[in-house]
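> According to Swiss-Prot, the protein has these features:
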type    : residues                                                   : note
BINDING : L375, G376, S377, G378, L379, F380, G381, V382, V383, K397 : ATP binding site
DOMAIN  : 4-111                                                      : domain 'PH'
DOMAIN  : 246-344                                                    : domain 'SH2'
DOMAIN  : 369-622                                                    : domain 'Protein kinase'
MUTAGEN : K397 to M                                                  : Impairs kinase activity
Amino acid sequence: MNFNTILEEILIKRSQQKKKTSLLNYKERLCVLPKSVLSYYEGRAEKKYRKGVIDISKIKCVEIVKNDDGVIPCQNKFPFQVVHDANTLYIFAPSPQSRDRWVKKLKEEIKNNNNIMIKYHPKFWADGSYQCCRQTEKLAPGCEKYNLFESSIRKTLPPAPEIKKRRPPPPIPPEEENTEEIVVAMYDFQATEAHDLRLERGQEYIILEKNDLHWWRARDKYGSEGYIPSNYVTGKKSNNLDQYEWYCRNTNRSKAEQLLRTEDKEGGFMVRDSSQPGLYTVSLYTKFGGEGSSGFRHYHIKETATSPKKYYLAEKHAFGSIPEIIEYHKHNAAGLVTRLRYPVSTKGKNAPTTAGFSYDKWEINPSELTFMRELGSGLFGVVRLGKWRAQYKVAIKAIREGAMCEEDFIEEAKVMMKLTHPKLVQLYGVCTQQKPIYIVTEFMERGCLLNFLRQRQGHFSRDMLLSMCQDVCEGMEYLERNSFIHRDLAARNCLVNEAGVVKVSDFGMARYVLDDQYTSSSGAKFPVKWCPPEVFNYSRFSSKSDVWSFGVLMWEIFTEGRMPFEKNTNYEVVTMVTRGHRLHRPKLATKYLYEVMLRCWQERPEGRPSLEDLLRTIDELVECEETFGR
């Protein structure tokens, strides 16, 4: 075994059947787990040929497969699954001890991944469906809650030591296991419950436990301990940019320009992620452009080909780290239009939402809610602006009696609360102990995207519209990655906050509607104009039906809020779409943008791109005008 290898063993893998025509077979493979990948080889250790490799960062779930004494057609009878990208690898171990060892080690390796599934399928995919829930789509959302940290591994007794042999001494534990994890707070956080810990921006904290993806136990410099939101802190490492005020992680070119323009300060700047993974861009504002007018410049941070590599904005001034570049150009323009004078950031201004108001808190006491003005009404009832504990602004949906399948929703709400992303409207909790039930969510100041577009027609640039598409696609890609289907994506179900960020709302809620006019494809309220053929014909929802709806949403955005097929009835739309008719190209959309929409409207689901592919395409379009930097 190689020194860097964690595990190495001959196991049996089942073919992943990535294509419908692929045969189902079971093959013996040498499985090797180093630090960054899971590889499997044909042959033995002496002479082996790699047949496959899975990047550890792409793994979303590792778990034992529940088989209920079903027939396993190979000699190894102890299965576990590795879910990665859009595939599931089933592996069969020769003993329960072997299986437990692999599952435990793999879980340890993926514990810091940001794509861990919320629900998974505990049983095999076989004969065209999952044996646990009988869903027939391979990408169907999981049916059982998945908690990476609640291990299902059985504790097995160690083998009895041989009497005549002396037991070897235990291995010396590696030093790094005892090192403390120190993080830095990026935002202030006020403790709302006794078990919470207050965060002060810029202060350091020691992490004690990570038993929940969204809430970690920590200790401050005074010795106080409690739970903190994990998205409010970042690791204290010299190469971690999150700790710097000038770094804005989730900011595209259009939003960067908007922030810089709002600050309106000479030399205002920020560092943000480039559309090319692993690269960064410096966005810079000057009031005195080349011809005396204000303007923006976007400079790519380049890397040298030397070892160790260096970074630079101006080739003559290369440094060993990005913070060193920024520090240098704060004092020297050196080829830039102006010095980096004033860092512009969202840190400290707009703290991200948290998964609930506190750790393990999803039931909200209605006496803690203050009701204010009405915001609107929808399928489920009236929505009002309110406050929680007279401090935090929230939106409160009062569920009209008979409008929702309440028992099913309450159970699902616990899972939905753990869906947290900057481009999703956060569910904070529910009030279920009285009637009507209340759903408490993040408040979005500018209301629904559809009205936002219609009220400001003629005032949007193409960049601004594309940025809206990017926001929605980021939220939808997160749902896809977590095997969660929206089912009713449209401009009316997206909201806009004060900063102009668009977030996806009401994801998954369509499942709980009891109104036949909305749930039946023949009903007058059924959203036919946003649905692909497999939905209005067979009610087959999947992430690929969400892709179709996303294409229609793009059309809504680039028509500034027009109704799709506005002159046609639902019945006429079904006939037209079935015959291959598609929405026309909006005037504000380029030919290439319209081609992206048409890809979303392919008749067969497998012909449509994934939301991950769409996001990559849109990211490239957003950044395509960045031509500065030499």
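Counting begins at 1 with the first residue displayed.
Using the three backbone atoms N, Cα and C, a Cβ is placed for every residue, glycine included.
Where a substitution is noted, the model still shows the residue that was there originally.
I'm curious about the neighbourhood of these features; can you describe it?
The C-beta environment of V383 (ATP binding site), restricted to residues of the same chain at least 6 apart in sequence and closer than 8 Å, consists of E374, L375, G376, S377, A395, I396, K397, A398. Taken residue by residue with DSSP, V383 (ATP binding site) is part of a strand.
Looking just at the domain 'PH' (4-111), the mean pLDDT is 84.
DSSP assigns K397 (mutagenesis position) to a strand in the three-state reduction. Counted within 10 Å of its Cβ, the other Cβ atoms near K397 (mutagenesis position) come to 23, all protein chains included.
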> Take the Cβ of L375 (ATP binding site) and count every other Cβ within 10 Å, whichever protein chain it belongs to.
18
> Do at least three CB pairs under 8 A connect the domain 'PH' (4-111) and the domain 'SH2' (246-344), leaving out pairs fewer than 6 apart in sequence?
no
> What number of additional C-beta atoms lies within 10 angstroms of the C-beta atom of G381 (ATP binding site)?
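For G381 (ATP binding site), the count of other Cβ atoms within 10 Å is 18.
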> Hey, for the ATP site built from L375, G376, S377, G378, L379, F380, G381, V382, V383, K397, who else sits with CB inside 8 A of the CB center?
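Checked against the 8 Å cutoff, the neighbours are A398.
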> Using the residues the record lists for ATP (L375, G376, S377, G378, L379, F380, G381, V382, V383, K397), what whole-number Å value is the largest Cα to Cα distance?
14
> How does the domain 'SH2' (246-344) divide up by DSSP, counting helix, then strand, then coil residues?
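Going through the domain 'SH2' (246-344) residue by residue, I get 21 helix, 29 strand, 49 coil.
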